[in-house]
Amino acid sequence: MSDPCGTKPVQESNPTMSLWSLEDRHSSQGRPQPDQDPVAKEAPTSELQMKVDFFRKLGYSSSEIHSVLQKLGVQADTNTVLGELVKHGSATERECQALTAPSPQPPLVPRGGSTPKPSTLEPSLPEEDREGSDLRPVVIDGSNVAMSHGNKEVFSCRGILLAVNWFLERGHTDITVFVPSWRKEQPRPDVPITDQHILRELEKKKILVFTPSRRVGGKRVVCYDDRFIVKLAFESDGVVVSNDTYRDLQGERQEWKRFIEERLLMYSFVNDKFMPPDDPLGRHGPSLDNFLRKKPLPSEHRKQPCPYGKKCTYGIKCRFFHPERPSRPQRSVADELRANALLSPPRTPVKDKSSQRPSPASQSSSVSLEAEPGSLDGKKLGARSSPGPHREGSPQTCAPAGRSLPVSGGSFGPTEWLAHTQDSLPYTSQECLDSGIGSLESQMSELWGVRGGSPGESGPTRGPYAGYHSYGSKVPAAPSFSPFRPAMGAGHFSVPTDYVPPPPTYPSREYWSEPYPLPPPTPVLQEPQRPSPGAGGGPWGRVGDLAKERAGVYTKLCGVFPPHLVEAVMRRFPQLLDPQQLAAEILSYKSQHLSE
């Protein structure tokens, strides 16, 4: 059938393209007549068939497609038809679900894999199946369980039902019970049986299996049911539920012996309650949940709570768990000190730190080469300022050896003096701190030995310049500070302590560690008498007492803490002498460095 334009209809090999071309053609030709039947009169048969074929490829039935097309018309948009088909399909599915409501689950279900599952199951059963697949198959020794429940006198079939229901409640689906077939016979007074109908019910559910037996010449021939039990459990990698140890079967095969030792689940009956142990393989074995699973769950390694609770007197040696105690390493102080000593990095020697600074010998040689003829003799000045040959190379030397005063044209300027003072004192204090507490006292004695050795010699008096006159009593007379004192001749050389405090016109220091700027010096012909360095009232006496006290505190703390921790904390807090406060700081310092 041809269209109004005289062209042939679109090939049916591509229904999607034909559907869209038909829609475009109908939209371009004009509006449809509302008084005509959209299916019978307007749309050709081939067009209707193409649409039906198209939607059938999407999975819808012909009846559904025809009903929707009769409702919407052939000219309806594809998305509209699809939306109506989806609604129609969902309504049909709801009607089918309402008609096929799931029946209540019976108390006893067949073993997994023996019979096909019915199609009308609850939605939660797939999760139960997945849960049951993680559980081991269970093989129950029916004779042993029934006789145990009957107190070794009666074959109580109710005991078998209690055991089966216990495993069903835990999610097991693969359960097998073995019972000799002669137990189906009528009970006799010498062989009492109770609730014999339970055996037939369990057999109908494909849970109970009768082992074969027969009569030969009026005598019963019974097959060994224990071999059925062990063999099935071994082949299915399951669990045997019995209080029998199967000693005769353990001797038959070595793999059976090991299997029975590892997979035998014993039990007890408390009236009508089936109770297997929570630790089937002993206190140190797996739990009952892991014992019945193919892949055991990850266990929480947590200690058993201490039975004494807060009244426990074992302290950190208690092997039980104490929830009231904070989570800290349960080790003694000695063990912690040993562990910290092994973990702490080795300390670098002091000579490595001193090697980073320029050598004093190179400084003295460079100064002496720059000296002019009219200035001080460089060699003589270096010899006077050096502490002596016995101190060279010593690791505890605090004062720089071989250091000489800067010489420039026979006089000192403020720039040269500032550079010299900044290069001398900070090295002394820093290296003494690095060498430990015990070296502070030796540092003081060595410094006083350099200065002249006599108790009556001059000492420091002014605070800002107290550490700047290590050359005061040793430097000979020479022309000094010619830019500031042109009228002064070769007089007595004075050290920075002889100068007046800096006037307010000098700029303030940018950093607190910088020395004060020096003003023009005043002529000093003779140094005044100052108190001896050993006097208790002077600052040097106070420093000596402080060093002795710090040495005592250091010795006490080293008896408790590692020496490197004590040194590190005492370097942080040089003015702190309270042992308790220092101990607290050491503990906090140790915890910070251990966490790093």
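Cβ atoms here come from the backbone N, Cα and C positions, even for glycine.
What you see is the original sequence, not a version with the noted changes.
Classification of Asp226 (mutagenesis position) by DSSP places it within a helix. Summarising the annotation, Swiss-Prot assigns Mg(2+) binding site to Asp226.
On the 0 to 100 pLDDT scale, the domain 'RNase NYN' (135-290) averages 91 in the predicted structure. The domain 'RNase NYN' annotation in Swiss-Prot covers 135-290 and is backed by sequence analysis.
Sequence-distant neighbours of Cys157 (mutagenesis position) (same chain, six or more apart, CB under 8 Å from its CB) are Ala146, Ile193, Thr194, Asp195, Gln196, His197, Ile198, Leu199, listed in sequence order. What Swiss-Prot says about the mutagenesis result for Cys157 to Ala is this: Loss of protein deubiquitination and suppression of inhibition on JNK and NF-kappa-B signaling pathway activation. Loss of the ability to inhibit stress granule (SG) formation. No loss of RNase activity. No effect on ICOS surface expression.
Under mutagenesis, Swiss-Prot gives Asp225 to Ala with this note: Loss of RNase activity, no loss of protein deubiquitination and ability to inhibit stress granule (SG) formation under stress; when associated with A-226.
Around Asp226 (mutagenesis position), the same-chain residues six or more apart in sequence whose CB sits under 8 Å from its CB are Asp141, Asp244, Tyr246, Asp248, Leu249, listed in sequence order. Asp226 to Ala appears in Swiss-Prot as a published mutagenesis result, with the remark: Loss of RNase activity and no loss of protein deubiquitination; when associated with A-226.
In Swiss-Prot, the entry for mutagenesis Asp278 to Ala states: Loss of inhibition on JNK and NF-kappa-B signaling pathway activation; when associated with A-279. The structure shown retains the original residue. All protein chains included, Asp278 (mutagenesis position) registers 10 other Cβ atoms within 10 Å of its own Cβ.
Non-local contacts of Asp279 (mutagenesis position) by the CB criterion (under 8 A, 6+ apart in sequence, same chain) comprise Gly285, Pro286, Ser287, Leu288. In Swiss-Prot, a mutagenesis experiment is listed as Asp279 to Ala, annotated with the note Loss of inhibition on JNK and NF-kappa-B signaling pathway activation; when associated with A-278.
Around the Cβ of Cys306 (mutagenesis position), the same chain contributes Cys312, Cys318, Phe320, Phe321, His322, each under 8 angstroms and 6 or more positions distant in sequence. Listed in Swiss-Prot as a mutagenesis experiment, Cys306 to Arg is described as follows: Loss of protein deubiquitination and suppression of inhibition on JNK and NF-kappa-B signaling pathway activations. No loss of RNase activity.
Annotation of the mutagenesis experiment Ser435 to Ala in Swiss-Prot: Reduces its phosphorylation status, does not interact with IKBKB/IKKB and BTRC, inhibits IL6 mRNA instability and IKK-mediated degradation of ZC3H12A; when associated with A-439.
Quoted from Swiss-Prot, the note on mutagenesis experiment Ser439 to Ala is: Reduces its phosphorylation status, does not interact with IKBKB/IKKB and BTRC, inhibits IL6 mRNA instability and IKK-mediated degradation of ZC3H12A; when associated with A-435.
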Whole-number Å value for how far Asp278 (mutagenesis position) lies from Asp225 (mutagenesis position) (Cα to Cα): 27
Neighbouring C-beta atoms (10 Å sphere around the C-beta of Asp225 (mutagenesis position)): 20
